[in-house]
Amino acid sequence: MKKQYLKSGSGTRKEKDKAKRWFLDNGSIFLRELVADCNGKSIPIRSFSPEQILKATNNFDSSCFVSQDVYYKWYRGEIEDRSYMIKRFSEDEITGKRHRVKEVYNDIVLSARMSNHSNFLQLLGCCLEFPFPVLVFEFAEHGAMNQRGGVIVNGEESLLPWSVRLKIGKEIANAVTYLHTAFPKIIIHRDVKPMHVFLDKNWTAKLSDLSFSISLPEGKSRIEAEWVLGTFGYIDPLYHKTCFVTEYTDVYSFGICLLVIITGKPAIMTISDGDLQGILSLVRELCENGKLDEVIDPRLMKDITSGQRLQVEACVVLALRCCKERDEDRPKMIQVAKELKQIEASLKNSS
């Protein structure tokens with residue numbers, strides 16, 4: 001049964017008291033996390049009312065639904081004649097409120113800090129008068145990428161040309177590099193994947209979902225996590241084995257993400273007899289057998305130029321380096337971003 005929330009001008013005293021209690025609970029946690037994370041620096045976040053959120057999403061109606069992950073759903077909504085992406089976290093008994101509090105406030109505080117970078121989905125505000133805060137982000141016209149590194153337009157998957165895929169890969173790398181280099185404490189995303197990347201009207205990549213992110217102690221290169229968090233197929237095997245998070249945890253995930261964008265295949269595939277195969281093992285096998293043409297998304301083959309084919313080859317080599325077994329053999333994200341910029345420029349320089 002669909003849950004009903006306080007509607008504009010109609011709530012009972014009990015409902016209003018409940019919303020007020022949520023506001024006080026969520027507000028106190030938010031303030032504590034913000035003060036702890038920002039060292040007194042001001043981060044402006046607009047406060048939206050529950051009436052605005054419910055009106056914008058038609059009480060979270062399926063007609064406004066955009067996409068979802070395990071713990072939340074995205075909705076499209078309009079507030080004051082402006083379109084927004086509205087993120088609503090799950091409230092069911094399986095995920096449980098107390099298990100999700102840290103991740104939710106991680107997402108709010110860190111997203112606010114990233115709002116000055118063009119390759120992060122910009123957090124514009126939130127509403128604290130729900131069991132979990134509802135987050136309001138800038139609108140992304142082309143929505144989120146899917147598990148095949150594509151986007152759905154009018155119910156069908158839209159084929160992204162190679163130049164756009166390379167641009168997206170470069171911009172995701174720029175975003176992760178910013179996390180790793182822009183702050184005194186290195187921030188590790190821990191869940192880099194295409195489904196967390198939104199695309200605006202200009203196909204600019206916007207990385208989102210910082211709920212699993214973790215900061216390394218200042219001056220330290222790793223931290224032991226209580227739980228291994230992330231998405232199957234993208235999780236660094238070293239992190240999975242040891243529970244230690246390093247900047248190379250993100251490098252591995254980005255490498256898988258880049259392979260997905262190149263191939264148009266999901267990170268984990270079902271093959272014969274129901275067995276599973278990862279994109280990494282498939283690409284390694286094809287490259288070892290000299291079958292690069294089978295690595296490239298076959299839908300691109302008829303339009304790809306010889307120069308672009310060289311770009312694809314360079315990107316595949318880079319992605320495989322990101323996924324090396326030993327983290328010391330992987331490049332840092334700043335180097336990955338630099339190489340992708342050079343690969344993108346190579347075609348322009350040769351023409």
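Every residue, even glycine, has its Cβ placed from backbone N, Cα and C.
At each noted site, the model still has the original residue.
Per Swiss-Prot, mutagenesis Gly27 to Ala is noted as: Impaired interaction with RPP13L4/ZAR1 and reduced ability to mediate cell death as well as an increased sensitivity to the pathogenic biotrophic bacteria Xanthomonas campestris pv. campestris (Xcc).
Among the mutagenesis entries in Swiss-Prot is Leu31 to Glu, noted as: Impaired interaction with RPP13L4/ZAR1 and reduced ability to mediate cell death.
Here Swiss-Prot notes a mutagenesis experiment, Val35 to Glu, with the remark: Impaired interaction with RPP13L4/ZAR1 and reduced ability to mediate cell death as well as an increased sensitivity to the pathogenic biotrophic bacteria Xanthomonas campestris pv. campestris (Xcc).
This prediction places the mean pLDDT of the domain 'Protein kinase' (60-347) at 92. What Swiss-Prot lists as domain 'Protein kinase' is 60-347.
Swiss-Prot lists Val66, Ser67, Gln68, Asp69, Val70, Tyr71, Tyr72, Lys73, Trp74, Lys87 with the feature ATP binding site. When secondary structure is read from DSSP and collapsed to three states, Gln68 (mutagenesis position) falls in the strand class. Around Gln68 (mutagenesis position), taking its Cβ as the centre, 14 other Cβ atoms fall within 10 Å, counting all chains.
While the structure shown retains the original residue, Swiss-Prot records the mutagenesis experiment Gln68 to Tyr with this note: Reduced interaction with uridylylated PBL2 and reduced ability to mediate cell death.
Among the mutagenesis entries in Swiss-Prot is Asp69 to Tyr, noted as: Abolished interaction with uridylylated PBL2 and abolished ability to mediate cell death as well as an increased sensitivity to the pathogenic biotrophic bacteria Xanthomonas campestris pv. campestris (Xcc). The Cβ neighbour count for Asp69 (mutagenesis position), using a 10 Å radius and every protein chain shown, is 19.
Around Val70 (mutagenesis position), taking its Cβ as the centre, 8 other Cβ atoms fall within 10 Å, counting all chains. Experimental mutagenesis is annotated in Swiss-Prot for Val70 to Tyr, with the remark: Reduced interaction with uridylylated PBL2 and reduced ability to mediate cell death.
According to its DSSP assignment, Leu179 (mutagenesis position) is helical. Other C-beta atoms found within 10 angstroms of the C-beta of Leu179 (mutagenesis position) number 25, with every protein chain shown included. A mutagenesis experiment is reported in Swiss-Prot for this position, Leu179 to Phe, and the note states: Impaired interaction in the presence of the Xanthomonas campestris effector XopAC/AvrAC, but normal interaction with RPP13L4/ZAR1.
The DSSP secondary structure for Asp191 (active site, proton acceptor) is coil. Residues annotated as active site, proton acceptor in Swiss-Prot: Asp191.
Where Swiss-Prot documents Ser211 to Phe as a natural variant, the accompanying text is: In strain: cv. Kas-1, cv. Kon and cv. Sorbo; confers sensitivity to the harmful biotrophic bacteria Xanthomonas campestris pv. campestris (Xcc). Shown in sequence order, Tyr71, Glu103, Val104, Asn106, Asp107, Asp191 are the residues of the chain, 6+ apart in sequence, with a C-beta less than 8 angstroms from the C-beta of Ser211 (variant position). Under the DSSP three-state reduction, Ser211 (variant position) is assigned to coil, being neither helix nor strand.
In Swiss-Prot, a mutagenesis experiment is listed as Thr231 to Tyr, annotated with the note Abolished interaction with uridylylated PBL2 and abolished ability to mediate cell death as well as an increased sensitivity to the pathogenic biotrophic bacteria Xanthomonas campestris pv. campestris (Xcc). Listed in sequence order, the residues of the same chain lying 6 or more apart from Thr231 (mutagenesis position) and placing their CB within less than 8 Å of its CB are Asp191, Lys193, Met195, Ala267.
Non-local contacts of Phe232 (mutagenesis position) by the CB criterion (under 8 A, 6+ apart in sequence, same chain) comprise Ala267, Ile268. As a published mutagenesis entry, Phe232 to Ala appears in Swiss-Prot alongside the note: Abolished interaction with uridylylated PBL2 and abolished ability to mediate cell death as well as an increased sensitivity to the pathogenic biotrophic bacteria Xanthomonas campestris pv. campestris (Xcc).
Within the same chain, residues at least six positions away from Gly233 (mutagenesis position) with a Cβ under 8 Å of its Cβ are Ile256, Pro266, Ala267, Ile268, Gly278, Ile279. What Swiss-Prot says about the mutagenesis result for Gly233 to Ala is this: Reduced interaction with uridylylated PBL2 and reduced ability to mediate cell death.
Experimental mutagenesis at this site is recorded by Swiss-Prot as Ile235 to Glu, annotated: Abolished interaction with uridylylated PBL2 and abolished ability to mediate cell death. Residues near Ile235 (mutagenesis position) in space but far in sequence (CB under 8 A, at least 6 apart, same chain), listed by position: Val228, Tyr252, Ser253.
Apart from the site residues Val66, Ser67, Gln68, Asp69, Val70, Tyr71, Tyr72, Lys73, Trp74, Lys87, the chain places the Cβ of Arg88 no farther than 8 Å from the centroid of the site's Cβ atoms, the recorded ATP location. Long-range Cβ proximity for Val66 (ATP binding site), meaning a same-chain Cβ under 8 A and a gap of 6 or more residues, is found for Lys73, Trp74, Tyr75, Arg76, Met85, Gly143, Ala144. There are 21 other Cβ atoms within 10 Å of the Cβ belonging to Trp74 (ATP binding site).
Tyr72 (ATP binding site) is surrounded by 21 other CB atoms, counting those within 10 A of its CB over all protein chains shown. The two recorded residues, Val70 (mutagenesis position) and Leu179 (mutagenesis position), have Cα atoms 23 Å apart.
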